[in-house]
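Below: the structure, in structure tokens.
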Amino acid sequence: MRALWVLGLCCVLLTFGSVRADDEVDVDGTVEEDLGKSREGSRTDDEVVQREEEAIQLDGLNASQIRELREKSEKFAFQAEVNRMMKLIINSLYKNKEIFLRELISNASDALDKIRLISLTDENALSGNEELTVKIKCDKEKNLLHVTDTGVGMTREELVKNLGTIAKSGTSEFLNKMTEAQEDGQSTSELIGQFGVGFYSAFLVADKVIVTSKHNNDTQHIWESDSNEFSVIADPRGNTLGRGTTITLVLKEEASDYLELDTIKNLVKKYSQFINFPIYVWSSKTETVEEPMEEEEAAKEEKEESDDEAAVEEEEEEKKPKTKKVEKTVWDWELMNDIKPIWQRPSKEVEEDEYKAFYKSFSKESDDPMAYIHFTAEGEVTFKSILFVPTSAPRGLFDEYGSKKSDYIKLYVRRVFITDDFHDMMPKYLNFVKGVVDSDDLPLNVSRETLQQHKLLKVIRKKLVRKTLDMIKKIADDKYNDTFWKEFGTNIKLGVIEDHSNRTRLAKLLRFQSSHHPTDITSLDQYVERMKEKQDKIYFMAGSSRKEAESSPFVERLLKKGYEVIYLTEPVDEYCIQALPEFDGKRFQNVAKEGVKFDESEKTKESREAVEKEFEPLLNWMKDKALKDKIEKAVVSQRLTESPCALVASQYGWSGNMERIMKAQAYQTGKDISTNYYASQKKTFEINPRHPLIRDMLRRIKEDEDDKTVLDLAVVLFETATLRSGYLLPDTKAYGDRIERMLRLSLNIDPDAKVEEEPEEEPEETAEDTTEDTEQDEDEEMDVGTDEEEETAKESTAEKDEL
């Protein structure tokens, strides 16, 4: 019995010791979740203690303090307009709740600006707290989000006035704007801050909002509201802030995402990374620290070392405490807005590497920018800006061109991000430019809808465009031609078409291929410099490719005389040139249209007139008989040297290239009356009087105007000229038949000779067919044999009858 009692006692002692050991391990190895306590075990320096106190101050009230607050607080009703306004905010912005944090940080920044301004004239203004910061802390356990600033703070009266009522005129205007925006289906996400009501966006994510504030001229007070009513009471904790304001949000269940550190950090970086004051978030990180070993572990390690070195005798040194490396989670304030707004610094003080680093951080690009410009605009509106040209065009640059919103220009007002969701900061053709615009003259948190009608926007836009074009103009020629033009050339051409006020500046940026060089592109300035002495027009030829353009009959005489011709090979090129009335006093001439004339001497003029008179019978015959319904007129050409003829559009008609483009667009967008009208316009038929075909036609029609061969030749020449001039034939079968007839005549083949009929071949017999035929033949032979036997029998019977 005694043995059993002793055994049981031993088991109890062992179990107690085991539990005790487990408890000790748990205490050492578990990370505490209370944000108000230190996570750094053995560290007790002043810095850690200070951080602990800061964390405790940001925590919510305890149960007894909350009870006292509820019992003794003075209750207030919101103004009727405030109630209506809060409902509008909550109902209109429920899909864009995240802006609440931007509004709270913006208000905190304003409060910090105010106390800093006061401190310039009052040396004791910062005595309560020397720091000028914004701090954010998430408390998942208590479902609280704290935003604290060390700004000017609010007195009791200011809490009631600023958070419970709004100036009536401002409220009415705000409500009208909100209602209009909702009726028009526009975004209201930025409108709330325009009238100083951004604070109420906190109710988008919070069931209850608690504001703790300390002003230098009053004691610390607490304002609390559930959006139906609010209360104000002196803080039973006393002065815990020193100076400033803490906004504590009791988050709704569906807003729990805003207690995630990553979510808060991303929102701060998105909206507030360029605020003038440092913004900190209470966050954790894992660090490796050294801790003293326990006695058992140290003794075990010493034993292992003594066993390994038993053969070596050394003098005993002073024993140092044994330590081990342990990973611990450490909580501390993490700075969020570490990227300083370099556009606020003078451009001379910013290094090139800083611009490149800022661009990569700002645009999320891995390549350096092709070009950038940093400037301050002054005058009617003052703003600072940095603009960048990326190395390559963004993907889908022309997808939904004009309707897709560009998010490459970010608007800041006093370093607070407002929006990148609008059309009007940059014109459509500059939709590849990236950058920031920061203005102190615009209203803080101006909405996108209000911004679009803001008179200062047009001024900002105008200056941005001018500065962008200056930046592009300064790109080195080799980089411009090799890189920029390949990536963004189409944008510049669209700019010439769309931007009337900057058309001359944009024209200087245009580049085209030309007959001057087989591969290099040229500017219009360079073309004008190379023009002949008496040349008064800039000649261009449009085609689907360079090869098509330079082999066109329209450029034959120009190239032979040494004139340079610009080749337009992109669909937008001809539109672009048509939008330019002139360049440097020189008008543009499409060589595929009427109007191409050369400077000629009196002798040359007399010779031309003589040729025109000589070929007048042929010209009249073509216009009145052979091509009566196909051409407007027939003339002797001044532009042809090798080709027999060409089809030329009128000055206001479509060239072959333009007609092809317009018809392709018509097929995509449906029938267009104007397309059919322009396509049906008759054109001028130009002949080359020196070509042997034309000269022989003149001889033949003088002999016989009704010669069918000559009539066919005229039509074939017209249709061939149509194709060579870039137009499409309406009836390709008829054209093919005529070509065939001309070939027959050239080979002395009767035009009416028929094609030989192909002899019909009997189908080859298969094995099955052969078997069936054999069986059929055998049956026929048997039938024949039977018939013969019957006939013989009949004959013998007849003979017997006769006998």
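Please read every residue number as a count from 1 along the shown chain.
Each Cβ is built from the backbone N, Cα and C atoms, and glycine gets one as well.
Substituted residues are absent from this model; it holds the original ones throughout.
These numbers come from a predicted model, not from an experiment.
Quoted from Swiss-Prot for the published mutagenesis Thr44 to Ala: Hyperglycosylation and subsequent degradation following destruction of the SRT pseudosubstrate motif.
Here the residue is the original one, but Swiss-Prot notes a mutagenesis experiment at this spot, Ser64 to Ala: In 5N mutant; prevents hyperglycosylation and subsequent degradation; when associated with A-109, A-447, I-483 and I-504.
Marked as ATP binding site by Swiss-Prot: Asn107, Asp149, Asn162, Phe199. Taken residue by residue with DSSP, Asn162 (ATP binding site) is part of a helix. Annotation for Asn162 (ATP binding site): same-chain Cβ neighbours under 8 Å, separated by at least 6 residues, are Met154.
Cβ neighbour count for Ser109 (mutagenesis position) (all protein chains, 10 Å cutoff from its Cβ): 23. Under mutagenesis, Swiss-Prot gives Ser109 to Ala with this note: In 5N mutant; prevents hyperglycosylation and subsequent degradation; when associated with A-64, A-447, I-483 and I-504.
Listed in sequence order, Thr155 are the same-chain residues six or more apart from Asn217 (mutagenesis position) with CB atoms under 8 A from its CB. Among the mutagenesis results in Swiss-Prot, Asn217 to Gln has the note: Does not promote or impair hyperglycosylation. The residue drawn here is the original one.
For the published mutagenesis Thr219 to Ile, Swiss-Prot gives the following note: In 1N mutant; abolished glycosylation by STT3A. Secondary structure from DSSP puts Thr219 (mutagenesis position) in coil. Cβ neighbours of Thr219 (mutagenesis position) (same chain, under 8 Å, six or more residues apart in sequence): Ala234, Asp235, Gly238, Asn239.
Among the mutagenesis experiments that Swiss-Prot reports, Ser447 to Ala is described with the note: In 5N mutant; prevents hyperglycosylation and subsequent degradation; when associated with A-64, A-109, I-483 and I-504.
Its Cβ placed at the centre, Thr483 (mutagenesis position) has 16 other Cβ atoms within 10 Å. Thr483 (mutagenesis position) carries a helical DSSP state (H, G or I). Listed in Swiss-Prot is the mutagenesis experiment Thr483 to Ile, annotated as follows: In 5N mutant; prevents hyperglycosylation and subsequent degradation; when associated with A-64, A-109, A-447 and I-504.
Thr504 (mutagenesis position) counts 13 other C-beta atoms within 10 Å of its own C-beta, drawing on all protein chains shown. Per Swiss-Prot, mutagenesis Thr504 to Ile is noted as: In 5N mutant; prevents hyperglycosylation and subsequent degradation; when associated with A-64, A-109, A-447 and I-483.
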Taking Asn107, Asp149, Asn162, Phe199 as the record's ATP-binding set, what's the max Cα pairwise distance in Å, rounded to a whole number?
17
Which of the binding-site residues Asn107, Asp149, Phe199 has its Cα closest in space to the Cα of Thr483 (mutagenesis position)?
Asn107
Residues near Asp149 (ATP binding site) in space but at least six apart in sequence (CB under 8 A):
Ala108, Ser109, Ala111, Leu112, Thr133, Val134, Lys135, Gly244, Thr245
Distance [Cα-Cα, Å, rounded] between Asn107 (ATP binding site) and Thr504 (mutagenesis position):
46
Neighbour tally for Asn107 (ATP binding site), based on other Cβ positions within 10 Å of its Cβ:
23
At the Cα level, what's the spacing in Å between Phe199 (ATP binding site) and Thr504 (mutagenesis position), rounded?
48
How many other Cβ atoms sit within 10 Å of the Cβ of Phe199 (ATP binding site)?
19
Cβ-centroid neighbourhood (8 Å) of the ATP site, Asn107, Asp149, Asn162, Phe199 excluded:
Leu104, Ala108, Asp110, Ala111, Met154, Leu163, Gly198, Val211, Thr245, Ile247
